[in-house]
Amino acid sequence: MAGHLASDFAFSPPPGGGDGSAGLEPGWVDPRTWLSFQGPPGGPGIGPGSEVLGISPCPPAYEFCGGMAYCGPQVGLGLVPQVGVETLQPEGQAGARVESNSEGTSSEPCADRPNAVKLEKVEPTPEESQDMKALQKELEQFAKLLKQKRITLGYTQADVGLTLGVLFGKVFSQTTICRFEALQLSLKNMCKLRPLLEKWVEEADNNENLQEICKSETLVQARKRKRTSIENRVRWSLETMFLKCPKPSLQQITHIANQLGLEKDVVRVWFCNRRQKGKRSSIEYSQREEYEATGTPFPGGAVSFPLPPGPHFGTPGYGSPHFTTLYSVPFPEGEAFPSVPVTALGSPMHSN
């Protein structure tokens, strides 16, 4: 800002001619005086700027919240080039205003606010750190004991998880047992799982039938429900019955199952799936009708053109040539191109 103003005044001749020694008039300030007033923040000017303008020098820098703050232009000078010397205040009044402005801020370093919140990292006490190390060492020793006991008795990690489900009603996966033995679980989860595994170790030592229970549970878990396959003849019969009665009662389901030689659950599930399929089909059909009612994105309509010979991806039309559907842009009446028969389309002819 100062450099811009100085450059503007550098090309304006001082009133009265000469080099400006004739004096200053209202509305104009000597650029040399203006430049002398602009010094380093908080420091003295290059020349007699403050003395010439009749103001007290800028007070020194003061500390503010751990940093250095400097005073800016004081005593409400505004744009100095637009203010004449006659309108400047005396030195006493200017100094008083500077003092009044500086009284609002303390020259001492600012103290901490009483309501200031300090975020400090909470470090555990030596006792807590010792307890944590002792707990981690105990978990490490128990994990080694569990792995040794499991291998000695011939249990797999999956067997341990299934046995916990038989004993306590909650099955744990093989991955969980593996991570516990490898100390890869969080400390919270390790502490939750440790009592259950301790009871498993006791049961494994005292109960000889635990291995048989584990094997039976493994067979139950391994038994998967096979996918039911229905013959085409039976499927057509079910489809015919569905058209007559989409939602049969329990007695009707039992009668249909006995008639077709199927289980009642199979018939019930088939009718339920068939109703859901019908709902999806009706929704798709309604969406298709709405799409056709609103019209295609291209107003010209669909036109089929034969594709050139060669391999094409798609389903052939039972020996008929492949066609592709294109949308033509409608032309105004009287401006359409004459129709060209399909047989006339072929390779371009070159004239000599």
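Including glycine, each Cβ sits where the backbone N, Cα and C put it.
Here Swiss-Prot flags 131-205 as domain 'POU-specific', drawing on sequence analysis.
Taken from Swiss-Prot, the feature DNA binding site applies to Arg150, Gln157. For the recorded site, Arg150 (DNA binding site), the DSSP three-state label reads helix.
The Cβ of Asn206 (mutagenesis position) has no same-chain neighbour under 8 Å that is 6 or more residues away in sequence. Per Swiss-Prot, mutagenesis Asn206 to Ala is noted as: No change in DNA binding. Reduced self-renewal ability in iPS cells. No change in nuclear location.
Here Swiss-Prot notes a mutagenesis experiment, Asn207 to Ala, with the remark: No change in DNA binding. No change in nuclear location. Around the Cβ of Asn207 (mutagenesis position), 13 further Cβ atoms fall within 10 Å across all displayed protein chains.
Its Cβ taken as reference, Leu210 (mutagenesis position) is surrounded by 19 other Cβ atoms within 10 Å in the chains shown. In Swiss-Prot, a published mutagenesis experiment is listed as Leu210 to Ala, annotated No change in DNA binding. Loss of self-renewal ability in iPS cells. No change in nuclear location. No loss of ability to bind SOX2. Reduced levels of CHD4 and SMARCA4 in a POU5F1 pulldown assay.
According to Swiss-Prot, the mutagenesis experiment Gln211 to Arg carries the annotation: No change in DNA binding. Loss of self-renewal ability in iPS cells. No change in nuclear location.
In the three-state DSSP assignment, the secondary structure recorded for Asn207 (mutagenesis position) is coil. On the backbone, the CA of Gln157 (DNA binding site) and the CA of Leu210 (mutagenesis position) stand 14 Å apart. Within its own chain, Arg150 (DNA binding site) has Thr156, Gln157, Val160 as residues 6 or more apart in sequence whose C-beta sits under 8 angstroms from its own.
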